[in-house]
Amino acid sequence: MTGLNGDDPDDYYLNLNQDEESLLRSRHSVGSGAPHRQGSLVRPERSRLNNPDNPHFYYAQKTQEQMNHLDVLPSSTGVNPNATRRSGSLRSKGSVRSKFSGRETDSYLLQDMNTTDKKASVKISDEGVAEDEFDKDGDVDNFEESSTQPINKSIKPLRKETNDTLSFWQMYCYFITFWAPAPILAFCGMPKKERQMAWREKVALISVILYIGAIVAFLTFGFTKTVCSSSKLRLKNNEVSTEFVVINGKAYELDTSSRSGIQDVEVDSDTLYGPWSDAGKDASFLFQNVNGNCHNLITPKSNSSIPHDDDNNLAWYFPCKLKNQDGSSKPNFTVENYAGWNCHTSKEDRDAFYGLKSKADVYFTWDGIKNSSRNLIVYNGDVLDLDLLDWLEKDDVDYPVVFDDLKTSNLQGYDLSLVLSNGHERKIARCLSEIIKVGEVDSKTVGCIASDVVLYVSLVFILSVVIIKFIIACYFRWTVARKQGAYIVDNKTMDKHTNDIEDWSNNIQTKAPLKEVDPHLRPKKYSKKSLGHKRASTFDLLKKHSSKMFQFNESVIDLDTSMSSSLQSSGSYRGMTTMTTQNAWKLSNENKAVHSRNPSTLLPTSSMFWNKATSSPVPGSSLIQSLDSTIIHPDIVQQPPLDFMPYGFPLIHTICFVTCYSEDEEGLRTTLDSLSTTDYPNSHKLLMVVCDGLIKGSGNDKTTPEIALGMMDDFVTPPDEVKPYSYVAVASGSKRHNMAKIYAGFYKYDDSTIPPENQQRVPIITIVKCGTPAEQGAAKPGNRGKRDSQIILMSFLEKITFDERMTQLEFQLLKNIWQITGLMADFYETVLMVDADTKVFPDALTHMVAEMVKDPLIMGLCGETKIANKAQSWVTAIQVFEYYISHHQAKAFESVFGSVTCLPGCFSMYRIKSPKGSDGYWVPVLANPDIVERYSDNVTNTLHKKNLLLLGEDRFLSSLMLKTFPKRKQVFVPKAACKTIAPDKFKVLLSQRRRWINSTVHNLFELVLIRDLCGTFCFSMQFVIGIELIGTMVLPLAICFTIYVIIFAIVSKPTPVITLVLLAIILGLPGLIVVITATRWSYLWWMCVYICALPIWNFVLPSYAYWKFDDFSWGDTRTIAGGNKKAQDENEGEFDHSKIKMRTWREFEREDILNRKEESDSFVA
């Protein structure tokens, strides 16, 4: 939704018509009414919100489900999933202002949904929903009723019913594998139909790769030979070697060694023989073309000594002499041995000569013709030497006068094909072509020209992509990167920062420079006895901590005087909008209202940072607006005042989300230490660790949850009293029901890894997926995968955003966040996703958050991942440059266009919701139903979906974000850095890259279908992604072609110069990027190591990955105690949804309040 001034931050992405400005101005309020558009720029078939393939299908469904308490305005493009707003249905893509007691409430205010007389609503917005269908008159079509039916959210529905009709792709899979019927596959270890189909799809995909490879190979090597099929060798004039002699412009092979003592050129059945002295010369006069086109043009004189007959047929025209091929020989009429010696006029010699096949054609270039010392002309492509007319036996023959005229007319270098055009002149020209031809003009056929066109067009495209990527990557490094993050720096300072990161990344144990923490902000030491004391009231807690932490007086700050100059009327601070600034603005207005009624009363400003930590400030309110304030931990990290901006931008609350599986204590400690000690204020960050099952990693003496809980202290609830709660897992069958425990407390440092003076008091929540009682005896109870861990958080954020019913686990998560931070979960705006073996640089989180705050269009970003064990083995050494170039060339290029296609799961940040303008409207991003529903899809019945969802879930999330929000940005921030341990064994690397390569292929296929990415046609990200997809699929063939070209260039002639230059540019520009962007010359060495390993990167790894298309395991990447045993079939059993309780958080809270009241009453009694 646009702001009050009609300025939409997304407008520059939209194709607006001339009337759009007035439309925008008319849509900024609830009462603006339904928009009227004159037309749609989106094709109708792409705007049907009842189509499950529409990127915003689930968003439209969600708004329909929640129409009783959500009110959503149209977007700036007039998008509206249900235009019949007056009948009670909602409008999509916008925001509303919540109504309660005649005042506007907070954004995402979670009010009682069961109250019928007072409607609670949520401010929410989205700019991504496709546009409605409009008829020719501009009227809005009604949304189809089939799409307005609510979805039963107690169970996430399967998105599509099974269809027995075979698709074209399935038919092709069966066709290409007709030779492998089901019984044979079952005999080979694939008894299940789904497994067999995966194998068939793998074979079909490999066949497609082979087709593409064959096309590329044909264009590279076969196309030229097909359309430019000149099988004969071409030799340039004066460069004919001594193994040949030239006869009438053609080169014939001369054998100089078989017959000793030979004195002249002799012709046998298929070979010319002659002495060494004749090699490399012009022997045209030894085999003269007589009595052809020159018959009756060249005639014998009456006293001619040349044998002739009555029909003017002559035996020869010129003396039968050899001459130099460069034309330097002078006429020689001396008779040797006898007249006609060496003229080869016998029938046997002539028949033998006519039977010879020339080995090559002699050619002249136009420059050579014009600049030659010889009198050369051209006729119909033949090069004629007029100087050879001086060799005519003038005493014995008569010839046309035109011969002398041509010779003396200074026609050198001209093409006389059109001049000699009438009948007699053409006969003369053909006669000259027979007797004085010395070669052909260097020319090409139409096929050869077409071949050159294809070659150079391909060359231009490839070089354009490579060079443009290089230039843009350099531009990003010099111009964009230094302006990103918390502060703008010059290139010198940027280099220093990069060097500091390089020094830090040389070893995983190397410590980063940490700031000393104020003693009041350090962790407190508690005895077990002190953990059970009674919670203080919210106001007492605020009063207790307000001055101690930030050294400001206990007196209440009046926002009307202290922030009025900075905080705009819409809740924006210097153009930057956050939940905190908007909440502060609203509470400031409430202060004004309350103070005007009772000057002695003023709402405590500090409460603005607690969101709904107190009951409604409006007297008489009976609605539950927040959780019970008495359960808040007494020593939570106090929220700073609104004007606390240590980095020059409003702070936003961030969840640092860590997923772990089988990591050891050192790896997990490394990650949590680095996150806890980042210089981003601990008041605005929350650590959240998810342990994926009761897993004991290989070599560990404790399970992963035990290790994680050992790093917590000062628990909200004693660990032995925490109960497991149910939730809907991303799985099939009985495993769809899972249980987890939630522990909340504060991070417990190890003084040996982080000195006490550098420790911050950071809240932490650990979620342990423990599984149902039925699976406690299994190998990996509770394990559902990393995607399920992410969905726990994402689904929770969606439920909070849309005020939906939630599971018990999600309510406990909400409750624990409230207890440990004093904040409702809707205050969090970003999520930093980190793997449990990653160490983050201290200022990384600050730079990432700063970029999010400064540009609300950014929905995701990543930093640079460094390898900490560079020289551990040859396996790690070959990865160093690959990591570097993937960031500083690929991601840098994509970042300039806001379309980074892969945000690595080990270190990336996503936006939960984004401010839409500065007037209180928000766009759910990571919490968007279209993201959550598609990412939590549990129906993986095709090879494509299995590779997307089971192997490359992190990359798929990035693709899903771009697919849902193609006009928003995903960027790369090199100022933010982390380091990790790369695989040091080849089998582990092989397993890791198998997953990465296969997920890359399938994700690129998803992205190449997105038509709304930046650019158009060849100048678009869609085209670049298409090129990357083809390039990835033909990597094994490409490296084979490269090796072939290099070997061919070494051993054969002519040298393929263009191909070698192209190869040098492709391999050389990354090296040049290192020289330009890197601050360490050592990367040149790592580049050399990488180039030597190209056969591994481009052949071994992708070939292995393609052959393992149907392998969906994680292989040797993560190992557990006892080995990676196969779990039971994921589809085993049925899902009993009755075991999962779904309620609103208010209903859960009301139940909790009653339970606590009963316990209190029973205790008193």
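Glycine is no exception: its Cβ is also placed from the backbone N, Cα and C atoms.
Original residues throughout; no substitutions modelled.
So that you can see what the record holds, here are the features copied from Swiss-Prot:
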type	residues	note
MUTAGEN	SER991 to Ala	Reduces catalytic activity by 67%
MUTAGEN	ARG993 to Ala	Reduces catalytic activity by 89%
MUTAGEN	ARG994 to Ala	Completely abolishes catalytic activity
MUTAGEN	ARG995 to Ala	Reduces catalytic activity by 87%
MUTAGEN	SER999 to Ala	Reduces catalytic activity by 59%
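For ARG993 (mutagenesis position), the same-chain residues lying six or more positions away in sequence with a CB closer than 8 A to its CB are LEU1101, ALA1105. Note on ARG994 (mutagenesis position): other Cβ atoms within 10 Å of its Cβ, all shown chains, come to 24.
Cβ-based neighbour count (10 Å, all protein chains) for SER991 (mutagenesis position) stands at 22. A C-beta separation below 8 Å, combined with a sequence spacing of at least six in one chain, links SER999 (mutagenesis position) to ASN947, LEU948, LEU951, GLY952, ARG955, PHE956. Neighbours of ARG995 (mutagenesis position), defined as other CB atoms within 10 A of its CB across all chains, total 23. Secondary structure from DSSP puts ARG993 (mutagenesis position) in a helix.
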